[in-house]
Amino acid sequence: MLPGAEIEMLGGDCFEGSYEDHQIFREVFFGSDPGNTTKRCLVTGAINFECDSSKNVNSSLSSNSVVTSGYACPQGFEASASRDGSDFNTKAKRVKLSGNKHLDARDEKGSALHGFPTSDIARETIPLHLVESSNKGVSTSSYLLKHSIVKGREVYLGGIVSGKCKSLNLDKCDGKEFKAIASPVSQESFATRMISVGASTPHSEKACFPLQLNNGSKVSPNELIMSKTCLKIDPKEDPRPLLYKYVCKVLTAARWKIEKRERSAGRKHVDTFYISPEGRKFREFGSAWKALGGILLADRKLMDTGTKKWTGINDFWSDLSLTLLDIEENMKNLNLANTRALWWSALEPFVVVVFISKQVGSLRKGNKVEVARNSNPDKLKKEDTICLNLISGCPESVLTVSEGSHLVHDVDANQEIHSDLEVQTKISSQKVSSRLERQSIIGKEISGTHEQEASKGIVASKLIAEDMHESVMRKNLHRRSKKISDIKPASLDQHDSLDSNSLNSFEFQDKEMGNIHLVSKGSRDERLRNEKMNNSCCNSKKGRKKARKHYTQDDDLMGSTITRNKGKFSRSSQKKKTQKPKARTKKRNNRGGCRLLPRSSSNVENHFFQGNWSILGPRTVLSWLIATKVISRDEVIQLRDPDDDTVVKTGLVTKDGVVCTCCNKTVSLSEFKNHAGFNQNCPCLNLFMGSGKPFASCQLEAWSAEYKARRNGWRLEKASDDDPNDDSCGVCGDGGELICCDNCPSTFHQACLSMQVLPEGSWYCSSCTCWICSELVSDNAERSQDFKCSQCAHKYHGTCLQGISKRRKLFPETYFCGKNCEKVYNGLSSRVGIINPNADGLSWSILKCFQEDGMVHSARRLALKAECNSKLAVALSIMEESFLSMVDPRTGIDMIPHVLYNWGSTFARLDFDGFYTVVVEKDDVMISVASIRVHGVTIAEMPLVATCSKYRRQGMCRILVAAIEEMLMSLKVEKLVVAALPSLVETWTEGFGFKPMDDEERDALKRINLMVFPGTTLLKKTLYESTKPSTMKGVCLSKERNNPSNKEADLEPGLDKAGSPMSTQVESCDQMVPAGSDDEPSPGFPVPLGADQTEPTSETENPSRDSNANDRPNKTTVVSIGEEEEEECLQKDVSKLSEEGKETTRASSSSAALEEVSGLGLGVVNNVSDEMLLCVDEQLDSDSSQDSE
């Protein structure tokens, strides 16, 4: 210790800190006892730990002394301790041990560090004390200097201990000198309330402040037994038992079980199993811990998702002790889900370090350990954190880069980091300042050098980072990292210099050499454009073959990368100038389409625990509404009389149904309506919640949330070169070298189209051409000229189909190429939402999603929309339970929701408009689901069929398929096609009667837009045997279709060689039929749904019944261009359609809509109820959505 005289000299002339000040302080707090016979404070009663050899030495007032402190109060340390160190305006000094200095140290200003012994008394342990008052009460501090200090440790000097203090353990010292670094209290972490001291200290046990625990805490035999009065934590002890104790408490609070089982005979080891509340067993602790976190954090967002860092075991124990104290104080609230989630998040970093990554040994060595909060942090955020640490140049870390060359790109922040990056063993940041305005970054090149050339280090200009929260690293540093000083110099391959335009961002990208380049974003875009121009100039054949460019990870190598595989990139053209260019093709790619894969039963549980649905709950609309939190359990539901709005029945909503108050039975929602005397076969408009809110409004509210989530969940991924074409074949769904359509994004394999050579000139796919003349049908043409059939989706020229320029005004815009498509369309639309009872209490119904059009509709249509869309959301859960998610790599579209919600797309392969969903239910519980799409009367496809896991192997799928086949046969659909997995081909063929297709039938289907999956097998089943020739063969074997050149017709359609009108045989998708049959096509024009009957097609037209309609001669229908014959054919068609309207009305008498309009002739197509208008509006919505896309 320093002599008292020297201490007085250090005090200066100021009174504060002088000997007199210290004497007054001692008299106030310790009385005027001259001999200091008592060691208890007069104010607080705290014991003075000062030893006899240091009582009258004025050294404890120095702010640079080692401090251990605590608050004195009658209830103990924990009751009065403050957890916020910011309440005290104190400062501390951090002492970092140096290996080449003595304990007789001085700080940067040359002042001696008070409180440290010289080397001759370094082996003594000198306790000092200090009692201070503050707004929190009176605090006492005990200053301890042990006989040794460990080299490389950090010691905090001075200040009042707060709730975030670091524990001090001053171990052996080699007589080295300290280096003191002043820092404010708010920027340092402090010792915990319980201070550990060495065993050699005489008053170590008294100086230790106990870590108080609740008296009610129970400790199981498998956990660490803790003392109720004092817990002495030694950083060198194993932290696993203590941490495991609290982990077990969190698991037990979450209703998990921990079982120990002995291994087989002869082994003394015991296995531990962690069992979830659902009965799932985990052998590994890490998997159980992550599963617990996934359940607790499923519906919650934690604010703290950063990282935690510790340097040494002392720092780790300091943070852990505070966390455990907080958990112990709030242990009684662990029965709350929010509290369990909070404490799981608090313990997660410690559990990862101790049990999962097992880095305790690294902490004991004094190394720095960093761990992310939560187990599954976002990958991009993780990359941002790594790159920010690299750029900021932390003093304790070294900026490392990959062996590859990098481009720095994409930094946008509200703070700027001025850093001089010097190529040495360490790159540090010199200055960090915040700024709101955006700055520019001048690109400079930094090349790595050897250590011998470190003095010549190339220094980059100021590196200004903007918006640290955005991504600053777009490529993973996945190669072996090394210091910049170890990277050998390398030169650029093609570009000697980089543009110095302003940068908006940085980008790290890889190259085989070890350079870092700072490049401007503007120059990068300009260089890309130049590369494209150069490539187009170099290729002798411009635009012949469209290939997706694969950019390398260095823009300076862009040119060489784009032109790799040059043999496949472009097709050499012949030198003949008269030869027409070939059709465009795409370079071979391996992306392809999505494969149909079933979900294994072991992954089903994990899939549904991550979402809102529970696999154990029933698949009903009520259960879905409860899961979406639109309605709550035990909420009152009422059935009211539509006449006087009086309550007829009342019940309580549960997950299993409705508890009827009159009979106290749990029934389904349909039985509840039937119990009240209402028809359960149609949407109920008089069903209300207890709050007065209509039940249909609750369904629409839940559907709105589902619609937004699904629509916003997918994104359109554009190709790197803005290639608009698809990456998958429209026939087989696989990738490869593809032929591009010149009108739409569709692409095809040449072999799938059965083409021997590429067609010359522009080439158009079947979705863009007329099905009669095979010429392009423009989407921008007026509806009166060209149109698309609303049922089979085939396109036609108006002149090709009817041969005349006269057309009727159509409202709404629903077109048909023939009466067969119209009958199929009306038959399916009239069955939407209708419940068809079956045996054993089962029922089936057809559903179709009603799009969001923003229009005002009738209450009946809104109720039907709410019912159908809600059931489709439930059906989607069964599909997702049965199949793995199929996200298209080109567009990002999740195909299964798009199929069930019949959403359209600009990509023909992903255009699922026209799909219907057929479901089988029992007591409102959905059992089986199938998606179907009917392409006229030619063929219907059923790509997806699924059954709820609870009802599998009970024949439910067979009941569903039988209902679909019966419905299609009533609509006279010829064939049903399924895409079968290889493992289920035998089941479909032997159990359901399907057969493989021959080559001719597969070729006939190539023009039809089927939903196909790579690796599946197409199977067919004949449903309706017609007397007409095979429409499948007739459709695709016409003369024009077999000519792939798309040459112009020699003669104008409808005219002979002399240019006069001629008789033209109609060849629509369903018109190769004998005359006089029920399947006869409409003569002269496509029949629209809802045709305006107030405007006749001619003055002499008078719709009347044709009594001899069935006595027509059996010959092929020929349309005459003459005016009189046209009017006569029109009258016959109107008369026949009137009778068919009555037959259709009688067949679907269960629909209230058709009952209202029976007997109205052709008006049955126009004056229909809300169900029919719904289908029309839906078609309009689909068209508008496609136009918007």
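Residue numbering: from 1, along the chain as shown.
Cβ coordinates are placed from backbone N, Cα and C, and glycine is handled just like the others.
Less than 8 angstroms from the CB of Cys732 (mutagenesis position) sit His749, Cys752, Val1012, Pro1014, each of them six or more residues away in the same chain. In three-state terms derived from DSSP, Cys732 (mutagenesis position) belongs to neither a helical nor a strand segment and is classed as coil. For Cys732 to Trp, Swiss-Prot lists a mutagenesis experiment annotated as follows: Loss of binding to histone H3 and loss of acetyltransferase activity.
Quoting Swiss-Prot on the mutagenesis of Cys740 to Trp: Loss of binding to histone H3, but no effect on acetyltransferase activity. The number of other CB atoms found within 10 A of the CB of Cys740 (mutagenesis position), across every protein chain shown, is 22.
Residues annotated as domain 'N-acetyltransferase' in Swiss-Prot: 879-1024. Mean pLDDT, taken over the domain 'N-acetyltransferase' (879-1024), works out to 90 on the 0 to 100 scale.
Under its mutagenesis annotations, Swiss-Prot gives Asp924 to Ala the following note: Strongly decreased acetyltransferase activity. Cβ neighbour count for Asp924 (mutagenesis position): 23 (other Cβ atoms within 10 Å of its Cβ, all protein chains included).
Annotation note: Met942 (mutagenesis position) sits in a strand segment as assigned by DSSP. Among the sequence features in Swiss-Prot, the mutagenesis site Met942 to Ala is noted as follows: Decreased acetyltransferase activity.
Around Met942 (mutagenesis position), the same-chain residues at least 6 positions away in sequence with a Cβ under 8 Å from its Cβ are Ala930, Ser931, Ile932, Val961, Ile964, Leu976, Val977, Val978.
When secondary structure is read from DSSP and collapsed to three states, Cys740 (mutagenesis position) falls in the strand class. Taking only the Cα positions, the spacing between Cys740 (mutagenesis position) and Asp924 (mutagenesis position) is 47 angstrom. Secondary structure counts, DSSP: the domain 'N-acetyltransferase' (879-1024) has 50 helix, 45 strand, 51 coil.
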